[in-house]
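Taking it in order: structure first as structure tokens, then the write-up.
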Amino acid sequence: MSFCSFFGGEVFQNHFEPGVYVCAKCSYELFSSHSKYAHSSPWPAFTETIHPDSVTKCPEKNRPEALKVSCGKCGNGLGHEFLNDGPKRGQSRFUIFSSSLKFVPKGKEAAASQGH
């Protein structure tokens, strides 16, 4: 398990429906279901963000392989990016708290962005 504290309630850990994961606070697009994959950690795992500015990154003290990630729009804390720990060589693993995400099913993206 990762060094993050596990709080439980990770509703998106085994959630693999097509769609987009957005920030729970501001609805900014963060991750596509295409980048989500099964991982042994208790948190949802993604390989990449939707936009280059979907998240902001801050080095994790005493952990050169980890970066704290926050929403690139509102600064809401999301979790961590673990460098070179993705499913393929050279990919990152974004380990994200379900409580920081909302899921928008495929085909409803426009309605979700208009509602914000």
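Cβ coordinates come from backbone N, Cα and C, glycine included.
Original residues throughout; no substitutions modelled.
Residue counts for the domain 'MsrB' (1-106) under DSSP, split into helix (H, G, I), strand (E, B) and coil, are 6 helix, 43 strand, 57 coil. Look at Swiss-Prot and you will find 1-106 tagged as domain 'MsrB'.
Residues within less than 8 Å, Cβ to Cβ, of Cys23 (Zn(2+) binding site) and separated from it by at least 6 positions along the same chain comprise Leu30, Cys71, Lys73, Cys74, Asn76, Leu78, Ser100, Leu101, Lys102. According to Swiss-Prot, the Zn(2+) binding site annotation covers Cys23, Cys26, Cys71, Cys74, on the basis of experimental evidence.
For the mutagenesis result Unk95 to Cys, the note given in Swiss-Prot is Optimum pH 7.5. There are 22 other Cβ atoms within 10 Å of the Cβ belonging to Unk95 (mutagenesis position).
Per Swiss-Prot, the feature active site, nucleophile maps to Unk95; the stated evidence is sequence analysis.
Around the Cβ of Cys74 (Zn(2+) binding site), a 10 Å sphere holds 12 further Cβ atoms from the protein chains shown. Surrounding the centroid of the Cβ atoms of Cys23, Cys26, Cys71, Cys74, where the record places Zn(2+), the chain contributes additional residues within 8 Å, namely Ala24, Lys25, Ser27, Tyr28, Gly72, Lys73, Gly75, Asn76. Computed over the domain 'MsrB' (1-106), the whole-number mean pLDDT of the model equals 88.
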